[in-house]
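See below for the structure under consideration.
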Amino acid sequence: MAPLLAAAMNHAAAHPGLRSHLVGPNNESFSRHHLPSSSPQSSKRRCNLSFTTRSARVGSQNGVQMLSPSEIPQRDWFPSDFTFGAATSAYQIEGAWNEDGKGESNWDHFCHNHPERILDGSNSDIGANSYHMYKTDVRLLKEMGMDAYRFSISWPRILPKGTKEGGINPDGIKYYRNLINLLLENGIEPYVTIFHWDVPQALEEKYGGFLDKSHKSIVEDYTYFAKVCFDNFGDKVKNWLTFNEPQTFTSFSYGTGVFAPGRCSPGLDCAYPTGNSLVEPYTAGHNILLAHAEAVDLYNKHYKRDDTRIGLAFDVMGRVPYGTSFLDKQAEERSWDINLGWFLEPVVRGDYPFSMRSLARERLPFFKDEQKEKLAGSYNMLGLNYYTSRFSKNIDISPNYSPVLNTDDAYASQEVNGPDGKPIGPPMGNPWIYMYPEGLKDLLMIMKNKYGNPPIYITENGIGDVDTKETPLPMEAALNDYKRLDYIQRHIATLKESIDLGSNVQGYFAWSLLDNFEWFAGFTERYGIVYVDRNNNCTRYMKESAKWLKEFNTAKKPSKKILTPA
């Protein structure tokens with residue numbers, strides 16, 4: 001397989017929405033087929049504050065082979081303090097992109113200036129309108145009996161210019177304070193992600209955002225942002241994640257260029273082909289790790305309590321050797337190193353994986369001794385975002401191999417099909433996700449056996465349903481999401497198996513609470529357990545998966561009154 005395709009597959013399988021137009025279901029091509037852009041107004045409909053659920057079950061199981069009754073997971077399989085919740089991120093759901101003092105983000109800028117780089121030409125100016133509908137969202141979470149809600153804080157909503165000098169936006173503080181208070185009043189624990197890919201555009205223009213070559217300005221500005229969050233929300237929030245999916249963020253923003261700010265090497269297809277896809281992802285990743293270490297150090301010195309936790313969330317695609325050869329086993333290990341170890345090993349032991357250092361060489365920055373000391377052990381919980389797995393097939397390490405993207409440094413292609421021609425698991429909706437719950441168990445065993453079995457939360461897990469202009473998804477079909485329900489049930493059941501094997505996994509968050517803006521896939525994929533009708537003021541409807549989670553969560557719990565302030 002060509003190096004570019006191998007890297008594209010590695011990227012495309014890392015996160016929802018990054019996705020079908022990068023690689024086909026059989027790994028047959030690397031292409032970017034954009035649909036005709038929608039009207040700019042279509043992505044700016046004002047959503048109202050209505051709340052709707054469907055009380056009656058509709059349809060059948062649509063031919064999906066479900067688990068037998070005895071195999072369906074039950075809440076009492078898990079410890080009473082095991083956390084079940086749902087997850088979102090600020091840019092994907094909030095909307096209100098320029099309201100109440102919010103500054104412009106890199107994604108606002110990217111979508112407004114390069115709509116051709118979004119599959120349907122849309123943007124998240126309105127998103128799912130959660131800025132105005134957060135009370136409805138909390139009501140939904142409570143209705144489903146969720147223990148927790150994972151959401152992110154928009155950096156430019158809090159600091160419009162991204163810096164201390166630019167000032168704090170009091171309306172941004174008020175919004176998140178209101179959300180956190182309402183969650184707690186309803187018995188829902190907030191899990192807060194400080195950064196989920198929305199960089200203040202002012203910092204992009206000032207020093208290149210996370211490409212800051214000084215490795216200083218971005219670290220200082222991010223640490224100040226984290227401090228503002230700790231100062232204003234730390235009395236209520238016990239669980240913090242400094243960064244979400246740094247591997248996806250860096251590789252897609254500065255490698256393939258399909259994420260804001262859209263940079264890649266000359267000759268590749270992106271908005272700004274003036275970068276270096278073999279270097280810039282590593283530069284940005286290095287800055288992320290330095291910023292994480294400083295934020296955790298600050299937190300531990302001034303805000304930490306006995307009942308608080310802090311870490312970061314990794315995106316992990318499971319790996320299985322393509323064949324039985326020693327070379328394919330080595331390819332699997334290199335793939336784990338760049339997919340997981342790139343950001344995990346520095347926070348565990350203070351430095352990058354040995355394979356990455358030997359293969360990327362001078363392209364991978366070096367940590368100073370004092371930086372290694374701050375990095376090592378800079379967490380007391382970790383998040384894992386798991387969706388699917390791939391077969392890792394060896395690419396010979398030789399002078400004839402010319403990497404194109406940073407992920408080519410794994411010297412391994414990521415294959416959907418094994419040597420027998422069969423896929424790693426059943427296809428799920430969009431082409432990049434194949435259901436393979438065993439990969440989640442493999443990952444948890446790696447965390448147990450190799451990395452000391454830290455407290456783990458599955459901070460994202462789910463599938464997307466394709467909904468495009470050419471292949472629209474009827475609302476009834478979207479609500480009857482039995483494939484998603486089966487996927488969720490099987491992965492929750494796998495968590496029980498992993499706990500029985502000694503895993504320290506302590507929670508599970510479905511991705512996502514709501515159908516939302518899926519980055520460069522726009523609104524062409526629906527990942528929500530709750531349907532958002534963008535043609536009807538963003539009215540919410542619980543899908544079958546949400547209804548089952550409601551039954552699951554409330555089976556062994558006393559009901560509580562839903563508190564929703566006027």
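We count from 1, first residue shown onward.
For all residues, glycine too, the Cβ spot is worked out from N, Cα and C.
Copied over from Swiss-Prot:
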- Gln92, His196, Asn244, Glu245, Tyr387, Glu460, Trp511, Glu518, Trp519, Tyr527: beta-D-glucoside binding site (BINDING)
- Glu245 to Asp or Gln: Loss of activity (MUTAGEN)
- Glu245: active site, proton donor (ACT_SITE)
- Phe252 to Ile, Trp or Tyr: Reduced substrate affinity (MUTAGEN)
- Cys264 to Ala, Asp, Arg or Ser: Loss of activity due to impaired dimerization (MUTAGEN)
- Cys270 to Ala, Asp, Arg or Ser: Loss of activity due to impaired dimerization (MUTAGEN)
- Met317 to Phe, Ile or Val: No effect (MUTAGEN)
- Glu460 to Gln: Loss of activity (MUTAGEN)
- Glu460 to Asp: Loss of activity and impaired dimerization (MUTAGEN)
- Glu460: active site, nucleophile (ACT_SITE)
- Ile463 to Asp: Loss of activity due to impaired dimerization (MUTAGEN)
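Features per Swiss-Prot, on structure.
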residue: Gln92; record: beta-D-glucoside binding site; DSSP class: helix
residue: Asn244; record: beta-D-glucoside binding site; DSSP class: strand
residue: Phe252; record: mutagenesis position; DSSP class: helix
residue: Cys270; record: mutagenesis position; DSSP class: coil
residue: Tyr387; record: beta-D-glucoside binding site; DSSP class: strand
residue: Glu460; record: mutagenesis position; DSSP class: strand
residue: Trp511; record: beta-D-glucoside binding site; DSSP class: strand
residue: Trp519; record: beta-D-glucoside binding site; DSSP class: helix
If I take the alpha carbons of Glu245 (mutagenesis position) and Cys264 (mutagenesis position), what is the distance between them in whole Å?
19
Which mutagenesis positions from the set Cys270, Glu460, Ile463 come within 10 angstroms of Trp511 (beta-D-glucoside binding site), judged by C-alpha positions?
Glu460, Ile463
How would DSSP class Met317 (mutagenesis position) in three states?
strand
Quick check: of the mutagenesis positions listed here (Cys264, Cys270, Glu460), which one has the Cα closest to that of Asn244 (beta-D-glucoside binding site)?
Glu460
By CA-CA distance, flag whichever of Gln92, Tyr387, Trp519 among the binding-site residues is nearest to Phe252 (mutagenesis position).
Trp519
Around Gln92 (beta-D-glucoside binding site), how many other C-beta atoms are within 10 angstroms of its C-beta?
26
Cβ neighbours within 10 Å, counted over all protein chains: which one of the mutagenesis positions Cys264, Cys270, Met317, Ile463 has the most?
Met317
Those binding-site residues of Gln92, Tyr387, Trp519 having Cα within 10 angstroms of Glu460 (mutagenesis position):
Tyr387
CB neighbours of Tyr387 (beta-D-glucoside binding site) within 10 A?
29
Fill in the CA-CA distance, Ile463 (mutagenesis position) to Gln92 (beta-D-glucoside binding site), as an integer in Å.
16
Using a 10 Å cut-off, grab the number of neighbouring Cβ atoms around the Cβ of Asn244 (beta-D-glucoside binding site), all chains included.
25
For Cys264 (mutagenesis position), which of the listed recorded positions (Gln92, Cys270, Met317) have their CA atom within 10 A of its CA?
Cys270
Tell me, how many other CB atoms lie within 10 A of the CB of Glu460 (mutagenesis position), whichever protein chain they belong to?
26
If you measure C-alpha to C-alpha, which of Gln92, Tyr387, Trp519 (binding-site residues) come within 10 angstroms of Met317 (mutagenesis position)?
Tyr387
Including all protein chains displayed, how many Cβ atoms other than that of Trp519 (beta-D-glucoside binding site) lie within 10 Å of its Cβ?
27
